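Features as listed in Swiss-Prot:
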- Gly86 to Val: Unable to complement a ndufaf5 mutant strain (MUTAGEN)
- Leu165 to Phe: Unable to complement a ndufaf5 mutant strain (MUTAGEN)
- Leu235 to Pro: Unable to complement a ndufaf5 mutant strain (MUTAGEN)
Amino acid sequence: MLRTTFRKGFNLKCFSKDWNQTRQYSNYTKMTIFDTNVKTIQKNNTVTNVDDPKHYDYLMNEVADRLADRILDIKDIKCGNVLDFGSRNGALFKYIQEKGAKIDKYYMVESSKELLYRDDNNVSQENEDDNNNNKVKPTKILVNSLEDKIEGIEDQSLDLIISNLSLHWVNDLPGVFGGLKRLLKPNGVFLASLFGEDTLMELKDSLYLAEIEREGGFSPHVSPFTKISDIGNILSKNRYTLPTVDTEKITINYDNMFVLMRDLQNMGENNAILKRRNYTSKDTFLAASAIYKHLYGNEDNNSIPATFQIIYLIGWAPHESQQKPLQRGSAKKHFSEISGTSSFGYKFDNDSSIPSILTNENNSVTLSQQQQQQGIEPQQSNDDSINEPFPKTDDFVIKRLDYHGNFHFEKQQQQQQQQDQNKESSDEINKNKDDK
């Protein structure tokens, strides 16, 4: 369902076991891209340094709502024991409960203490109502980093693991995916959302062009995001079954680039690259803002768009009840029997599913070659397409295959070649006469 949210400044459109022990494949090297300590500080600052932190939850809440819909759309989903990985303030928990999920235990894991306990002082009355309605109270687990071992949760004890817009700050995605899989029961589900590589592409382009023009060099100001193909590969290599990955884009309109950067900072989504530049001149930012508005600005309301690509992923812990592909060679019928014809238009014999133009050694031969081997005069092709006009080029020769698979040079081409040879002979004779 497409949603449109309006607020001042923007417009939303369409809306110990170590992790490393779980590596399932070779040639794997952990890369450290993000400074996790800085990211924790940035998340804490969204609570301590912002007057109204809830004012900047609009993007997290929107994606959490969509992710909750996807969770409950799964047929016969079991929400008994649930882990919210990178839960922030627990927005996903709220939406899942509102949509009627039956939860026995709910664990919230977060590296930011301020963000994890942000809403505790404001929900005392809600907790009393929840107790009266027999709703589950979440168990909150604070970790130093999302890549650390989660204490207090046993292996194969969870029915569902969910994560909303947190995994894009993890350095060791393969290790974390493998570690989460160890916590799932057989047939348990892992479902998450994270930012994709097209996120904030307008901001990246504008800062790049401005810094190149004003300072003669460039350093990354927007953290790199994961490709959708990489997510699928990580799921498969960690032995998740029935992996599925899809994506959508959310576009938010802001008054200018500085409003966008302010909101990103107050969300805790500002840059956290390990080797980032600590200072950029005011002149460069002003130039970037002008470039942003010139290249991507909306003419109707003088605003600028910001694109957020959301990647959704789902994977299952293996179980014998899940669908599995048939073993190779177990088919009882040839695929061609479904239509009764081959790809060349020939019908197959009733007693055999092997086409007559294939030998027993499965080496492809043409029909005329097979007839020659049997001493039969090859039949002349009646393919009218041979006489059709063909493009004439000087850099390559065009050959045509009839539906028997035989090569045919075009008659026009043969005639043209003969004319060229005659012309060359005539020119040579005239040249000899002139020499004499």
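Note: Cβ is positioned from N, Cα and C throughout, glycine not excepted.
Just the original residues are modelled here, none of the noted substitutions.
According to DSSP, Leu235 (mutagenesis position) is assigned to a helical segment. Around the Cβ of Leu165 (mutagenesis position), 23 further Cβ atoms fall within 10 Å across all displayed protein chains. Sequence-distant contacts of Leu235 (mutagenesis position), defined as residues of its own chain at least six apart whose C-beta falls under 8 angstroms from its C-beta, comprise Phe177, Pro243, Val245, Leu313, Gly315. Taking the Cβ of Gly86 (mutagenesis position) as reference, residues of its chain lying under 8 Å away and at least six apart in sequence are, in sequence order, Val109, Glu110, Ser111, Leu146, Ser163, Asn164, Leu165, Ser166, Leu167, Trp169.
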